[in-house]
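Structure first, commentary second.
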Amino acid sequence: MNHSERFVFIAEWYDPNASLLRRYELLFYPGDGSVEMHDVKNHRTFLKRTKYDNLHLEDLFIGNKVNVFSRQLVLIDYGDQYTARQLGSRKEKTLALIKPDAISKAGEIIEIINKAGFTITKLKMMMLSRKEALDFHVDHQSRPFFNELIQFITTGPIIAMEILRDDAICEWKRLLGPANSGVARTDASESIRALFGTDGIRNAAHGPDSFASAAREMELFFPSSGGCGPANTAKFTNCTCCIVKPHAVSEGLLGKILMAIRDAGFEISAMQMFNMDRVNVEEFYEVYKGVVTEYHDMVTEMYSGPCVAMEIQQNNATKTFREFCGPADPEIARHLRPGTLRAIFGKTKIQNAVHCTDLPEDGLLEVQYFFKILDN
């Protein structure tokens, strides 16, 4: 690999001390994984070229948040023509929608998405109102099956995702297979609709046909104006909170973790991807400050990339789910509770795959923090 090749991005960092947005040039050298930063306003080097293992080429796309030495940077633009040419056409976004009939198979479908080289950049379990369903299916309103389509898409929760990769629209359509699941089982037996769908309407998942449809549909579910889009599905009863930590999301473990939670008999009644900032994480983890020696490392891990928060429902949810997660240290978990989430998916006491609520009285509060306060 060419060690002099570099990609340049314009990045912003919010300085909490000065309450200012500071702008930098971020240079990434894929040959040796090193980074360099220049202060745009003051025209000076902010960080000399330094090897940094936690930033990868696939993290570099406009709109993404990346962590460089504990600073959370938002990539807002390309820094030069070469970077724009090389990386601009490389990544394409599309909408992936898991329909009500396949919600119980969300783990399997997300696993297929990850294995196909997609990055999930947004995710939210939602309940569509009739009006939202009509807006979504506006292209089908002259079709004879239109009313059945609207009825079906509003019968239960859906999961909407923004997914990213080269040629995303075509690749996602290929993974889905033919629109009718019966046809898919004959013509594309390994496709998502063949595996998890029933017929032409109850066909497990959806993907837009064109760049224009993808843009229109993503705007419905994830408005660029900063609005919430359709409502989340949190019920705020008999619940506890689970968060799939950024390292586990980035390692492509989300699908496997969802399958494990379902197979253990828990109901995932709400789910959403969040990019937390340091202030939010410190607020959420406040109960651990001064109590847990790893507090600062826990905070840094939780805002190092996107995490996925869930509302988990079951009787005595906090206690039973905490037992299913296992001891905080995965090494101890592997010896004492080898079937638990942290034993199977955790790496270290900080990167232990999941956070779960510790105290029964905090279950509802933690769920409310994500699904009432942050999803606002």
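Every residue gets a Cβ built from N, Cα and C, even glycine.
Here the original residues are kept at every noted site.
On the 0 to 100 pLDDT scale, the model's mean across the domain 'DM10' (3-91) is 89. Sequence annotations record features per position, and here Swiss-Prot assigns domain 'DM10' to 3-91.
Quoted from Swiss-Prot for the published mutagenesis Lys173 to Ala: Abolishes NME7 autophosphorylation. Residue density at Lys173 (mutagenesis position): 16 other Cβ atoms are found within 10 A of its Cβ, drawing on all protein chains shown.
Around His206 (mutagenesis position), taking its Cβ as the centre, 20 other Cβ atoms fall within 10 Å, counting all chains. Secondary structure at His206 (mutagenesis position), as computed by DSSP, is strand. Quoted from Swiss-Prot, the note on mutagenesis experiment His206 to Phe is: Abolishes NME7 autophosphorylation.
Secondary structure at Arg322 (mutagenesis position), taken from DSSP and collapsed to helix, strand or coil, is helix. For the published mutagenesis Arg322 to Ala, Swiss-Prot gives the following note: Does not affect NME7 autophosphorylation. Reduces interaction with the gamma-tubulin ring complex.
Within 10 Å of the Cβ of Arg322 (mutagenesis position) there are 18 other Cβ atoms, across all protein chains. Swiss-Prot documents Arg322 to Glu as a published mutagenesis change and attaches the note Abolishes interaction with the gamma-tubulin ring complex.
Listed in Swiss-Prot is the mutagenesis experiment His355 to Phe, annotated as follows: Does not affect NME7 autophosphorylation. Secondary structure at His355 (mutagenesis position), as computed by DSSP, is strand.
On the backbone, the CA of His355 (mutagenesis position) and the CA of Arg322 (mutagenesis position) stand 9 Å apart. Cα of Arg322 (mutagenesis position) to Cα of His206 (mutagenesis position): a span of 34 Å. Cα-Cα distance from Lys173 (mutagenesis position) to His206 (mutagenesis position): 8 Å (rounded to the nearest whole number). Helix, strand and coil residue tallies for the domain 'DM10' (3-91), in that order: 11 helix, 45 strand, 33 coil [DSSP].
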